[in-house]
Amino acid sequence: MTSRPSSDQTWQPIDGRVALIAPASAIATDVLEATLRQLEVHGVDYHLGRHVEARYRYLAGTVEQRLEDLHNAFDMPDITAVWCLRGGYGCGQLLPGLDWGRLQAASPRPLIGFSDISVLLSAFHRHGLPAIHGPVATGLGLSPLSAPREQQERLASLASVSRLLAGIDHELPVQHLGGHKQRVEGALIGGNLTALACMAGTLGGLHAPAGSILVLEDVGEPYYRLERSLWQLLESIDARQLGAICLGSFTDCPRKEVAHSLERIFGEYAAAIEVPLYHHLPSGHGAQNRAWPYGKTAVLEGNRLRW
């Protein structure tokens, strides 16, 4: 059995300010207000993007408004990190308008988020910019989970963002599922399976250097859609050059009457490309969503993922 991740809910001090942006779906006002209150409780100095409360259909503003907030977050000199408030949908729309020279000219500051934000994390990695796959900031403003243990895990996951920024956390537990068990070293990439698969064939296609450790997670998708997305994503990259595939949580993904488990389905694809498969990484849309450094070289060995 794999060990549990650290349940430490202690927030580490964050030097400088954190820029809060909403590059994807719109945010409920009450959730935003609760999030800002909790950031203040944890002593986080923040800058709120000008358009985070904007609405355009189901999005947090127009493409132009969301791009303006993202670029401004990198223009300000005292920003330590850029934390996305919510995922959902919309990040792919921003890619054609991103000024990479402008972003690269800023002092290093990671972009933080998951779910649809995975699209931006991959693009940042492609352009040599730091990123963190981890909870979005509005996780702080959500109503507590009914199960005390799950609420503790959520709070520990949110705190893991500050711990990673402080350079404290350096590993997460995993469990081997199939393929060889040799030591694997490569760049940590991936994120939300559906979001990344949807970008195949576009300028936002997954950046997957040889030897990469591909992390995958998802939420609310039936098995056939997950298999379709997996096939599409693997066909869009040189999948045989991956170092490993590591599964996070697949939350509320109904099996219904499917004969095979999700692990068996993923196992078939991993075996076909001769890539080792791991699972139980505490990453995804469940209560456990520990932060990890996107694009950083990591090592899979035994039941640990270290960076």
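Count begins at 1; order follows the chain as displayed.
Backbone N, Cα and C define each Cβ position, glycine as well.
This is the original sequence, none of the listed changes applied.
Noted in Swiss-Prot for the protein shown:
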type	residues	note
ACT_SITE	S115	active site, nucleophile
ACT_SITE	E217	active site, charge relay system
ACT_SITE	H285	active site, charge relay system
MUTAGEN	S115 to A	Loss of activity
MUTAGEN	E217 to A	Loss of activity
MUTAGEN	H285 to A	Loss of activity
Check: Cα of E217 (mutagenesis position) to Cα of H285 (mutagenesis position): how many Å, rounded?
Finding: 8
Check: How far is it from S115 (mutagenesis position) to H285 (mutagenesis position), counting Cα to Cα, in Å?
Finding: 8
Checklist line | Intrachain C-beta neighbours of H285 (mutagenesis position), sequence separation six or more, cut-off 8 angstroms | finding: S115, E217, D218, V219, S249, T251, D252
